[in-house]
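Q: A single structure is presented below for examination.
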Amino acid sequence: MKTLLLTLLVVTIVCLDLGYTLECHNQQSSQTPTTTGCSGGETNCYKKRWRDHRGYRTERGCGCPSVKNGIEINCCTTDRCNN
């Protein structure tokens, strides 16, 4: 009986997503879209945009960093929301 209960517990853990991980885009500027799973219970994705001598630059990733004046940042909370 204990073995059956242990087996059911293991199957439940394997079948359920107990550790949900947010997925964010992480490509830079106009590169081919790629994604990454965020670690440490991160709940935000970001898209940061600024202009330099090469034109507009874009950075994407996990989190919601603080930025300096002149840098546009958009933070969001759903999978792949920062494209």
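Glycine is no exception: its Cβ is also placed from the backbone N, Cα and C atoms.
Keep in mind that this structure shows the original residues, not the substituted ones.
Pulled from Swiss-Prot, these are the listed features:
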type	residues	note
MUTAGEN	GLU59 to Gln	Decrease in the rate of isomerization reaction of disulfide bonds
MUTAGEN	LYS68 to Glu	Decrease in the rate of isomerization reaction of disulfide bonds
MUTAGEN	LYS68 to Gln	Decrease in the rate of isomerization reaction of disulfide bonds
Q: So for GLU59 (mutagenesis position), how many other CB atoms are inside 10 Å of its CB?
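A: I get 17 for this one.
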Q: If one measures from the C-alpha of GLU59 (mutagenesis position) to the C-alpha of LYS68 (mutagenesis position), what distance in angstrom results, rounded to a whole number?
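A: With the alpha carbons as reference points, the distance is 14 Å.
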Q: Quick one: what's DSSP say for LYS68 (mutagenesis position), helix, strand or coil?
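A: In the DSSP reduction, LYS68 (mutagenesis position) maps to coil.
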